[in-house]
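Below: one structure, written as structure tokens.
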Amino acid sequence: MSGGRQRTLPEAWRRAAGPALQAGRDADGNDDDDDELLAAAAAELDPDPNPNVDPNPGPGPEAAAGGFCAAAGALWIYPTNRPERPYQLRMARAALFANTLLCLPTGLGKTFVAAVVMYNFYRWFPSGKVLFLAPTKALVAQQMEACAQLMGIPGRDMAEMTGGTQALSRRELWASRRVFFLTPQIMVNDLSRGTCPAVEVKCLVVDEAHKALGNHAYCQVVKELSRYTTQFRVLALTATPGSDTKAVQQVVSNLLIAQIELCSEDSPEIQPYSHERQVEKIVVPLGEELGGIQRAYIHVLETFAGRLIKLGVLARRDVPSLTKYQIILARDQYRKNPSPQNVGMQPGIIEGDFALCISLYHGYELLQQMGVRSLFIYLCGIMDGSKGLTRTKNELGRNEDFMRLYQQLTDMFSDTCQTSANGNLHKSRTVSENKKEFIYSHPKLKKLEEIVIEHFKSRKMGCSDQTTSGGTCVDTRVMIFSSFRDSVQEIAEMLSRFSPVVRVMTFVGHSTGKSTKGFTQKEQLEVVKRFREGGYNTLVSTCVGEEGLDIGEVDLIICFDAQKSPIRLVQRMGRTGRQRQGRVVVILAEGREERTYNQSQSNRRSIQKAISGNKMLHFYQHSPRMIPEGINPELHRMFITAEKYKPNDSGRLPKGRPSSLHHKSALFSCVTDPKEMHCHENWSLSPEEFEIWDRLYRLKENDGVKEPILPHTRFETLENLDKTSKPEEEAAHKLSLSEWSIWQSRPFPTSMVDHSDRCYHFISVMELIEVMRQEQGDCSYELELQPHLRIEDIHVRRNKGHLSTTSSAFAQKTHSSKRDMARTKRPFVPDVNDNEREFFSIFKTTNTKTPRTAPGLDLEEPELPTDTNGSEPCSARRLTLVASTDQGSPKEEEIEKVTFDLNEFNDLCDDGESTVAHESAAVKDLRLLDKHCSSVGLNHTDLGYSSFTAEKSPASSDLFYLPESHVDSFVLVSSSAELAGLEGAFSCVKGLLAHSPPPVSKLEGIEELLRHEETLCPLPKVSCRSYSGQLPHGDFPSSLAVDQSLLPAESPELEVTIGLSAAVNTCVSKPASTPTAAGGAEERPPGGGSFHSLLGKEGFTANHTDNPPNKHFVQGDEEDSEMKRDVTIDGEKSIHLFEDEHTYKVNDEMPSVDVEPLLRLGSGGHTARPSAGPASQQPPSGDSPRGDTACGEGAARGEMAPGGAWGRGSAAEQALHNSELCDYSQELFSVNFDLGFSIEECEEEIFEGDTDAMNTPKLNSASRSRADVQLTANRKSLNDGCRVQTPPKWDCKGLKGRNISTPLPLQSGHVRDTAVPGGTAGGRTGRGSPGASPPSPATPTGRRVSSAEATRRIRKKVFSTVREETPEVCPTDKVNPNSQRNSFGSSASDALHTTGGRTENLEGTNLHTSRVFPAEGTSSESEEEIVFQRKNRRNNVLRSPDVGSDSDFGSPVCAVRKRRHPLTVSDVSSDDGVDFHKNPNRGTRGCSAAGSKAQLRGVKRQKVRSKVTCKNAARQFLDEEAELSQQDESCVSSDETEDTDKELSSSLAQFLNDDAEVTQVLNDSEMRGVYLKSVRSPALGSRYRMVHREFNSTEIFSQIPEQDEAYAEDSFCVAEGDEETCNKSESSEEEEVCVNFDLLNNESFGGGGGRYLTRRRKKLHGANMEQNCSAPVQKKPSRIIVLSDSSGEETNVSNEKGTAAHCSRAGRENAELLTSMPSVSSVPHKKSAGDVSAHQSAESKSGMLLGLKASVSEVLDFHPGPRSGSGKEALQAAAQHLQLESSVKNSAGNAPGATKASPALLDGDTALCVLVDSREISSGADVISSLKAVHGLKVQVCSLGSGDYVVSNRMAVERKFQSELLSSVNRTKVTQRLQRLQGMFERVCVIVEKDRTRPGETSRFSQRTQHYDATLAALLQAGIRVLFSSCQEETAVLLKELALLEQRKNAAICVPTEVEGHKQEMLNFYLSLPNISYLAALNMCHHFSSVRTMVNSSPSDIAAGARVSLQRAEETYRYLRYGFDTQMLPESLCAKGKSNTATRS
């Protein structure tokens, strides 16, 4: 109530008279009866908050009749605020007591009657709902406004609901409102969804009721409501009940009409209230010109229609007399009963001719009614192909007559075709030109123009006669109706020539076509509003203007065409004659159009006669009275003052608000107020709105509002940055930074505009603060920062030669901090667009002027040595320029401050969000510095990155670089070495900043863990003098922000990178022999410092030979190195820098050391990278030591000094450091990747463990953590050997939850003696990138490792990765004799690291003690010793104690035989990562060899030649792809899996195993097992030998019927593609099994042949094994992918107990292995898996991608699980616990968590529940309503995405009409849909339903087609159940039966089907996962408390939570851990994805 004004009269009564009335009632009852009645009515009308409670009970409570209020029902109120009309009063009274069809001509008050009825039902039923249905949104809004103004229903009780209202909002509205205005479709949806309380509906008003024909939404609403209740009133409103009596009867029946209230235009009742309508019919002859074109067109028609007439499919009649409708009927008849005489013809030809004739006849109708132009536009659409009628176009193009006619029309309208198409109403020509040029395409147009002009002339003359000359001219309005938009456009164009007298506007409906643009609802409303208010005086409209819309009074209506339906004519005529005399002119063309009009008039009269007589209509006889017997409401007239209507829906345009149409081009160009047009140029407010805002809302000085300011802040650790503070202003209001902190740690929902990146940064900072606040004891973040916030790091050495160190040192250190791992802790980065001032103010630089002023730089320029300037890019100097001087001038200090902050900024930006899109203001300042550099004449010649910025990385957008304008001046480079260094650094930097760090959540226990590791492995100090001279770039962190995606893989200039320098630091390097390479290297420890920082202060006691200054950096670093190295390890740095480069190009000569740094480092095409994904290429330099980049400086271009050699200590220490970090010190691994610096000078053995550390995690750790990497190097040997650094990011991340205490004891201390000359780059450079071939691991040369002890503690993971990644022998690999053997047990390390916390005591694993490493000088073959069983050496493969790597399978060339060597586990990491990662089609056999390697007693060290070409690198897993297609040993042959342990010989002679002589004893099944065994791959006993062609696994798997068990068991068609790929693409059809290769141990015949394990023997053997379950495992499990067969067989559940290694995939498991790990629980497995997932969203480093893969593989292949004899048995367990039925058979594997079905899932309502897809609302409404109303099922309508119905956790039902299957048109769509269903559900059922017969049609038997039968057969063959139904009700019965069946099998839906709040968001996330059905997502919502819980769950838990098979759970598990590289995204998504995903993780 505004201003105290009464809202309604009853409200006033209620307030004033209510209490007195009650008192009087209680006492004497003196009040007047009328007053009592009024008071009762007022009490009901009182807008009480709770309408259900009657505040004034009155004479009695609500009656029994559905909540009827007796007090209110005593009377019915008729408003008197409008003049009373008797016919309205009569109709309102009638409509209150029976269902009524109200027929009134337009403009005579139908809406008023409806408002009265609605208002009274609103009073009578306080808890009831009143509905008003209107067919369009515009009508809904209009009627709502009308009812509110007429009857005063409170706005808070009304709601408008259209398609724009969200379902959740509607649910709330249904619960809180009582009067609804909505479209019928929304009503149907809400009834089907159960949102609308159907039983509460008391009154239903239907507008435009004549539409209620057939299956219209009106009919569905009434039918659905009547299923629940009959107690509701129906009031139908229409001006024209139907086009004929049959249609009227249908309306009456559908709407349950009991009576009709009809007033025709001739009725005496309405005559006083309707003005005369003068209807004129004008018939226009066609004319000669149009007649000629018509004759030519008929000639064309005869040609094509004649074809059909000849074939007898079209009636023989006069061609011009045919109509489009007649041809359509003929086509339908032909389809139903094809003529026998046309059997030989292709039906497609006849169909095509029908379509052609229909198109031509439509054009003929256009020609006759609309004219030549409309015909031409239509034909243009056909001939230019826009209408898609290709055949029609071709046929017409071959017809000479047509082309002649078409050319004639083209010449006539050549200039107008375009005009019409673009919808422009106006041309820039003068009126006279337009008049001359306009072509009247039809004589009717001329007549129309005459009528309109005449009307305005006469009106103008009439105006001039009156006193108000000119004032009333605007009042006249003309409306023109035409059926087609082209005609509308033409008419408007014609009339627009008479502007301004005629102000014309078009009015059309919503756009449905491709070319024509319609009006939106807002545009329509705006047009109507302007027309009503006089903005336009002429409106040209299509039929959309005929109905409903209140367009005001129209004086002249012109119908440009006739309509056959009398309804439309009446509707058109109703637009006029409402308030004054109106005129209707119908312009008709001579001929057919005239006949059509006459016919419609005749129909109209007959309809009115039939209705008024009520003789022919059958009415509904059971209309409810709604009012209880004995109550007869009396009429009470009341004046109602309605409250001012305020539309509360955003869909409505508030009055006075300028429409968005102002922006629309040419829409309102004719009549637009200039003042309004320009209001949007500068604001979003119009001048009027601005004035209101300025007056009411603008804050002024006298308002007392103080200006808000931020409080002064400071860094505790950076006190010196802020020395001055400004005095506080009195008028300012100091904001509190902590007051709102509780809301600032998470993003709040947004609408339209998302949070900014800065906001997300801030939120992450607040999250960090919140985490720190809750910490107890030491602050982990403080510990992280402590090593980085040292003054030594901030203030650069004042040595002119060492300018570059400050920034890089700090940046790199900060970079490696834990914050990088946890993106949530990252502070915000200033936005790119922020100005410099803002950035510096944020970072508390007191003076921002200096960085921008050239003079400041000029002062210091003289102190910058030229060589420094030359060797450093200006961008590097930006930060450190001033800092290099010794004297600290104020300017210098200021710049230093900036420098520090920029370093910090760089740290902040280093990852995902500091991509190209996030260039900050700091960068701008840097650019300014650069400008100043150039302006003051600094020497820029050596700016080595010019080519990089300008040419190589188009995406860089000069982020952290000079703009392109600056690049040219830097083109010259003083030395190639420096150039390489710079570019390398830049590339690293870019990579470093391209990715986001992992979330904090996974780092909880890391510090304690790290400290523990440090104590375990104290880090010896190593002196290292690094060549930083070439890496000045390392000094400017700003350059670190380069996006990795910008690094061209081929760019040779990028070889040397910061990571490189970091790596270089790890080794003591000798002075570069070339001055250019030195570049001040010896004098620049700062460069070393930068490396130093990269390495996280590895504790290098500086070798300050040439470098005293280095001391400065080392000091203090070493003190903290023990504590901090964990966080700031080179690896981490490298990770950041080279995020995606986990695939390194393989160079034969690239020694592998610290893989990541180098590998990543060499992002440009580094030899260090075995492969760089698709873009990676072999290093251009071939064997040239491009790997020298690893060496850092001089080696960047192969310029390394020949005499340079690496010191042993540093590399060893590095490796040691890694081991310390992860406690891998006792594990033996060979480095099969480059460690990031060239080991060329390092004489130590390089451990590839780091590679594994860096890479394996990709594969084996669910998180990208490298922590899992186990370095196998013994600490002692490491001291002398090359120290491998595990990137902290990896190491630390994965540490959580992983028992890092399982180092592999490295027994040999001989590592140190291997020497790697700088010139040779070891072949193995690390796991290739996903998509690139992994290089073969090179084993360290000259090493002997002694005993099985080495592998005693190898984690089980070791083997997981080992087999996955065993490299193949590449015959092409050649290594220089002196090349370092860098592949050192990486596979083991990978595997170890993958263990994620489980340590296996492999004590009994008879590992070969003779671990021999080939001498260093041996040839590549001998060096790379691949250990495989000699092909003919031993016949009994199973007995072989040696691990063989059958590289033959991975390599096209036979591998060279080599000596056996102890297992230094081969390079798992590189292979895995590559294969599993991005190259789905790569073969993986080589790895499979590795998989079989660590077998039985002697696990041999596998070596591979170091030179691995990209082509062959990924083939290591090829063998692994030949998976055993076996579901169950017990079902097939018990020996099929267990004996695989010894089948390691690569000999082809073993293809058939002759030793098995006992086969006669076996039954058929076991005989088949013998055969299967004989064809297995010798390298992998459980793998079959297959053709070694690479192919996509999907090509094979997709052909395997899901339920063909025999095929799955016998199948040898197994994919050679990469395992992981298979798992991803077709994982639903595979299963992985752990195989114990030692099952047949000690069981052999005298002949040495392997004894086949029969079931009995296996059982006995298993029993023995169970007794020894506590014994350490000696066997290496191997994963086998088994084709999944999800048929319905269910076998007995194995009850064998024992801790089993869980092969997540179901399949065979080694009993010994399973039972031998009592100490290993599934908890660590879950934990490690979880760790990975948490980091996943935060980082997308390529190196990490591999580790992620590794962890996933580990989890899915090697975790403890219930012991089960076979996949089927395991599956059975899972199926039982998941309450699935037998058909799940092989879709699940044994999972530890499968046995724990969540109780939450079992608790649910007992009522049957069915999920229904929302699309079924329209096509299957009866099914839904029958399920609910008839069968009592709970039906939840939701967007299922696939499937129409879900009846249980495992069954989905697709409902198809018979016609869909009869026709082949939709074959592909049906197939795809069913395939998608099979991917989500165990069982799929198709219900084939007969097509619905329309009313009046006779059901016809449809002929079965061949396609129909073939489809049914295919469905059955695919295991899909097919049911048949005759109608929707029968379909509902079938669905109920299916649901009951599934309930009996414990698979029923038993979780709440609706979710709200955050669970809705969870549901949306789960639905985004592939192959997750809606029900599975629901189950997960209710089972897992959060998404995080689900993501961190094991596959078995996911299976139990989602109630899906274990296999699908594993698919989800894999998907969640899929290594995703954001750089693969399009640029538009890349920046957004990086920022949003990282911050929100």
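We count from 1, first residue shown onward.
Using N, Cα and C of the backbone, Cβ positions are placed for all residues, glycine too.
Feature list (source: Swiss-Prot):
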- 91-259: domain 'Helicase ATP-binding' (DOMAIN)
- L104, P105, T106, G107, L108, G109, K110, T111: ATP binding site (BINDING)
- D207 to A: Increased sister chromatid exchanges. No effect on FANCD2 monoubiquitination, nor on cisplatin sensitivity (MUTAGEN)
- 447-631: domain 'Helicase C-terminal' (DOMAIN)
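Annotated features, which come from Swiss-Prot, shown on the structure.
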residue	record	contacts (Cβ under 8 Å, 6+ apart)
L104	ATP binding site	Y87, M91, K110, V113, L237, A239, C263, I270
L108	ATP binding site	C263, I270, Y273, S274
G109	ATP binding site	R85, Q88, Y273
T111	ATP binding site	Q143, A146, C147, L150, D207, L237
Lowest local Cβ density among P105, G107, which the record lists as binding-site residues, within 10 Å: G107
Surrounding CB atoms that lie within 10 Å of the CB of T106 (ATP binding site), all protein chains: 22
Secondary structure of D207 (mutagenesis position) (DSSP, helix/strand/coil): coil
Secondary structure of K110 (ATP binding site) (DSSP, helix/strand/coil): helix
Surrounding CB atoms that lie within 10 Å of the CB of D207 (mutagenesis position), all protein chains: 26
For L104 (ATP binding site), the three-state class that DSSP assigns: coil
Local confidence of the domain 'Helicase C-terminal' (447-631) - pLDDT mean: 79
